[in-house]
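**Q** Quick one: this structure, given as structure tokens, is what I'll be asking you about.
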Amino acid sequence: MSTIKPSPSNNNLKVRSRPRRKSSIGKIDLGDTVPSLGTMFETKESKTAAKRRMQRLSEATKNDSDLVKKIWFSFREISYRHAWIAPLMILIAVYSAYFTSGNTTKTNVLHRFVAVSYQIGDTNAYGKGINDLCFVFYYMIFFTFLREFLMDVVIRPFAIRLHVTSKHRIKRIMEQMYAIFYTGVSGPFGIYCMYHSDLWFFNTKAMYRTYPDFTNPFLFKVFYLGQAAFWAQQACILVLQLEKPRKDHNELTFHHIVTLLLIWSSYVFHFTKMGLPIYITMDVSDFLLSFSKTLNYLDSGLAFFSFAIFVVAWIYLRHYINLKILWSVLTQFRTEGNYVLNFATQQYKCWISLPIVFVLIGALQLVNLYWLFLIFRVLYRILWRGILKDDRSDSESDEESDESSTTPTDSTPTKKDI
């Protein structure tokens, strides 16, 4: 006769803890933010290389040659851990050579790197030329330093002091808070330039009325070239693929290609008055997006309210204003200002440039419409279905899964609508 065995105690059962629910806002794959050197995904290869470097540093020094090699490996290891050190050394070297030379005029070869060139006499007007590329290149290095320094020295400790323990969240907060810092400066800077011009408030007729704009005011040129440096630096990080691509990697890459084409063509062919309003629409909306994401990562109760404001601003700036500019290409491009092709006088506002301008701005609008679709999907999930499943990138999912394998999960589920 078979005996019935008692069931094991519930204390011995392995209860699979329910993962903590996440909000969609912080991980929705949209926007212009590109991962940095300091937040890139650590692959097995990079971890193995780091172990090799540490082994070399632990080896005994037998002669001067070994000592030099150890110093070099020490510098490389520090630079890998703190990516802002190498660009800082370049900046210090150039600035030191420039200011200690006793010649801070345009005759100094370093002047074209540290300051804007082509000032017209003693006026506030600045022309354009090949030296502007030197300025853009140098400030690409500056933005590399600025981003890595702020994220490593300022934002990371700040996030830890706010009791953020997840390595993944700290990295995402670092990226978004730097975006808040940059767009929080560039957005008002661009609005200031627009306010002190005839472009206020997104006056489309003024974009064409004075064409060709061979010169720009000092602050206008600093803003324009600074933006070019910022976007070029981001594009380099994106091209190098230092981060595992997110789901909208192709759209993000396409967005950067179109943006850089717009920057280059508008500057070279004297359409800078068209570029300024587009810069502003991107910066202000990006500021609100990053602010909403940061509040979401910090589990703030204001995250949904902030996200709602962002959605309204995104639709107004990236769609209404940009479509208004796109419509002006069809209606005002021909009628306002000169409309003639003349290579001798650099007159390029003509029947050839019209479709090119329209296609580039239209391509930018298509990417923004795709991201708007993702935004509406998030709103639908939150408001109607209550589903908080993420549209996150592979890198984010993998990183969180790696983290969860080494850290205990919270067995008590928490509901977060935003």
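Including glycine, each Cβ sits where the backbone N, Cα and C put it.
Unsubstituted: the structure retains its original residues.
Here's the feature list from Swiss-Prot:
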- 168-385: domain 'TLC' (DOMAIN)
- Arg169, Arg172, Tyr182, Trp231, His255, Asp286, Leu289, Lys293, 296-297, 303-304, Phe307, Trp314, Trp371, Ile375, Val378, Ile382, Arg385: fumonisin B1 binding site (BINDING)
- Tyr224, Trp231, His255, Thr259, 262-263, 265-266, Phe269, Phe271, 274-275, 278-279, 282-283, Asp286, Arg318, Phe343, Tyr348, 352-353, 356-357, 360-361, Trp371: hexacosanoate binding site (BINDING)
- Trp231, His255, Thr259, Leu262, 265-266, Phe271, 274-275, 278-279, Met282, Asp286, Leu289, Lys293, Asn296, Phe307, Arg318, Tyr348, 352-353, 356-357, Leu360, Trp371: hexacosanoyl-CoA binding site (BINDING)
- His255 to Ala: Abolishes the enzymatic activity of the LAC1-LIP1 complex; alone or when associated with A-256. Does not catalyze the reaction between hexacosanoyl-CoA and fumonisin B1; when associated with A-256 (MUTAGEN)
- Ser266 to Phe: Abolishes the enzymatic activity of the ceramide synthase complex and does not rescue the growth defect of LAC1-LAG1 double deletion mutant; when associated with F-265, F-275, F-353 and F-375 (MUTAGEN)
- Phe271 to Ala: More than 90% loss in enzymatic activity of the LAC1-LIP1 complex (MUTAGEN)
- Gly275 to Phe: Abolishes the enzymatic activity of the ceramide synthase complex and does not rescue the growth defect of LAC1-LAG1 double deletion mutant; when associated with F-265, F-266, F-353 and F-375 (MUTAGEN)
- Asp283 to Ala: Reduces the enzymatic activity of the LAC1-LIP1 complex (MUTAGEN)
- Asp286 to Ala: Abolishes the enzymatic activity of the LAC1-LIP1 complex (MUTAGEN)
- Lys293 to Ala: About 80% loss in enzymatic activity of the LAC1-LIP1 complex. Does not rescue the growth defect of LAC1-LAG1 double deletion mutant; when associated with A-172, A-296, A-318 and A-381 (MUTAGEN)
- Phe343 to Ala: More than 90% loss in enzymatic activity of the LAC1-LIP1 complex (MUTAGEN)
**Q** Which ones, of the binding-site residues Tyr224, Tyr297, Trp371, have a Cα no more than 10 Å from the Cα of Gly275 (mutagenesis position)?
**A** Tyr224
**Q** From the recorded positions Tyr224, Phe271, Tyr297, pick the residue whose C-alpha lies nearest to the C-alpha of Ser265 (hexacosanoyl-CoA binding site).
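**A** So, spelling it out, the nearest of the recorded positions is Phe271.
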**Q** Ten-angstrom check, please: count other Cβ atoms within 10 Å of the Cβ of Gly275 (mutagenesis position), all chains counted.
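**A** Its Cβ has 21 other Cβ atoms within 10 Å.
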**Q** For each of the recorded positions (Arg169, His255, Lys293), count the other CB atoms lying within 10 A of its CB, then report the residue with the highest count.
**A** Lys293
**Q** Relative to the Cβ position of Asp286 (mutagenesis position), how many further Cβ atoms are located within 10 Å?
**A** 25
**Q** How many other Cβ atoms sit within 10 Å of the Cβ of Phe343 (mutagenesis position)?
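**A** For Phe343 (mutagenesis position), the count of other Cβ atoms within 10 Å is 7.
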**Q** Cβ atoms within 10 Å, counted per site: which of Ser265, Ser266, Ser353 has the most, among these recorded positions?
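**A** Buried the deepest by this measure is Ser266.
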**Q** As a test of the contact definition, list every same-chain residue at least 6 positions from Leu360 (hexacosanoate binding site) whose Cβ is closer than 8 Å to its Cβ.
**A** Val258, Leu261, Leu262, Ser265
**Q** For Phe307 (fumonisin B1 binding site) and Trp371 (hexacosanoyl-CoA binding site), what Cα-Cα distance in Å is obtained after rounding to a whole number?
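**A** Their Cα atoms are separated by 14 Å.
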**Q** Within the domain 'TLC' (168-385) only, compute the mean pLDDT.
**A** 91
**Q** To which of the binding-site residues Leu262, Ile278, Leu289, Ile352, Ile375 does the lowest count of other Cβ atoms within 10 Å belong?
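**A** Among the binding-site residues Leu262, Ile278, Leu289, Ile352, Ile375, the lowest count of other Cβ atoms within 10 Å belongs to Ile352.
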**Q** Compared by Cα position, which of the binding-site residues Arg169, Ile278, Leu289, Ile375 is the closest one to Ser353 (hexacosanoyl-CoA binding site)?
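**A** Out of the listed candidates, the nearest Cα belongs to Ile278.
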**Q** Going by Cα-Cα distance, pick out whichever of the recorded positions His255, Ser266, Phe271, Ile278, Asp286 is nearest to Arg169 (fumonisin B1 binding site).
**A** Asp286
